[in-house]
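Straight from Swiss-Prot, the features:
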- C187 to A: In 4C; increased formylglycine-generating enzyme activity; when associated with A-231; A-284 and A-298 (MUTAGEN)
- N188, I189, D202, Y204: Ca(2+) 1 binding site (BINDING)
- N222, V223, G225, V227: Ca(2+) 2 binding site (BINDING)
- C231 to A: In 4C; increased formylglycine-generating enzyme activity; when associated with A-187; A-284 and A-298 (MUTAGEN)
- C269 to S: Abolished formylglycine-generating enzyme activity and ability to bind Cu(+) (MUTAGEN)
- C269, C274: Cu(+) binding site (BINDING)
- C274 to S: Abolished formylglycine-generating enzyme activity and ability to bind Cu(+) (MUTAGEN)
- C284 to A: In 4C; increased formylglycine-generating enzyme activity; when associated with A-187; A-231 and A-298 (MUTAGEN)
- C298 to A: In 4C; increased formylglycine-generating enzyme activity; when associated with A-187; A-231 and A-284 (MUTAGEN)
Amino acid sequence: MPSFDFDIPRRSPQEIAKGMVAIPGGTFRMGGEDPDAFPEDGEGPVRTVRLSPFLIDRYAVSNRQFAAFVKATGYVTDAERYGWSFVFHAHVAPGTPVMDAVVPEAPWWVAVPGAYWKAPEGPGSSITDRPNHPVVHVSWNDAVAYATWAGKRLPTEAEWEMAARGGLDQARYPWGNELTPRGRHRCNIWQGTFPVHDTGEDGYTGTAPVNAFAPNGYGLYNVAGNVWEWCADWWSADWHATESPATRIDPRGPETGTARVTKGGSFLCHESYCNRYRVAARTCNTPDSSAAHTGFRCAADPL
């Protein structure tokens, strides 16, 4: 775990629990065997997992909340230290300097010098008009720093998935099996032709406020689409396939790894390319990586 050079304030249980949802302990069926899944992601097998009770944020951490953390601690994010972060190509203002660094399998990502949480599209951009949008350009390290300061932690992948399911058993999405029940959009994802034209039929072509759309059965917002959310676990495509107490009772993932799990999908997910806005879907990134579609929410043990 990273170490931090800021003071961790003492917080009352009531202060920590504010804005969090209590998830009862018990069992649920984790993972999926969706034919549309990416085999290399290791969504399966479907397995029964038992979890202890926990708390989880109702919303993803917002720009306003992260700004309060930075103001209190002087924290500098990984994107700021590196001097750049990844921005979706259509969101980069004309004339903005860019770097040669590219992701060959995803050329729509542009490395933009000066892009960070407070200037998400690069120099000249601002979060002034989106204080209630999820903070982005935050690495796993940054998310752990915020959570530690807030008296919380990141959720395990199992906790995140149990909470995101909202009490439904093996539903495809946090609200059921239909993407747009009764023609209503329930999440912020890409509509149109990816990656050239987003029609914005769901109301957004970038991030949405953290309280947009209806919540799931547990009262959590935006656990599908909007921004990817960091989890505590190291990534593995097959660690969880082995039947053992470690993988079935309060699982915390492998002991070591090179990347951390992210869940939930983002506003850039589209069925033609990345359908990972399904609850069982998962992917990963290195702990120091950041991008314009990745944020987080926190968890905590019962207080």
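Along the chain as shown, the residues are counted starting at 1.
Backbone N, Cα and C define each Cβ position, glycine as well.
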Are there residues of the same chain, six or more positions away from V227 (Ca(2+) 2 binding site), whose CB falls under 8 angstroms from its CB, and which are they?
-> A60, P134, V136, T207, G264, S266, F267, H293, T294, G295
Out of C187, N222, C231, C298, the recorded positions in the record, which is closest to C269 (mutagenesis position) when you go by Cα distance?
-> C187
Pairwise Cα distance for C274 (mutagenesis position)/I189 (Ca(2+) 1 binding site) [Å, integer] = 10
Report, as a single number, how many Cβ atoms besides its own are within 10 Å of the Cβ of I189 (Ca(2+) 1 binding site).
-> 26
Indicate the candidate from N188, G225, C231, C284 with the smallest number of other Cβ atoms within 10 Å of its Cβ, considering only these recorded positions.
-> C284
Neighbours of V223 (Ca(2+) 2 binding site) among the recorded positions C187, D202, C231 (Cα to Cα, within 10 Å) = C187
Ranking the recorded positions V223, C269 by other Cβ atoms within 10 Å, which is at the bottom?
-> C269
Spatial neighbours of N188 (Ca(2+) 1 binding site) among the recorded positions N222, G225, C231, C284, using Cα within 10 Å, are N222, G225
For C284 (mutagenesis position), which DSSP three-state class applies?
-> strand
Quick note, C298 (mutagenesis position) and N222 (Ca(2+) 2 binding site): C-alpha atoms separated, nearest Å, by 14
Other Cβ atoms within 10 Å is the metric here; tell me which of the mutagenesis positions C274, C298 scores highest.
-> C298
Quick one: pull the CA-CA distance for C231 (mutagenesis position) versus C284 (mutagenesis position), whole Å only.
-> 9
Within 10 Å of the Cβ of N222 (Ca(2+) 2 binding site), how many other Cβ atoms can be counted across all chains shown?
-> 30
What is the number of other Cβ atoms found within 10 Å of the Cβ of Y204 (Ca(2+) 1 binding site)?
-> 21
Sorry to bug you, but what's the C-alpha spacing from C187 (mutagenesis position) to Y204 (Ca(2+) 1 binding site), rounded to the closest Å?
-> 10
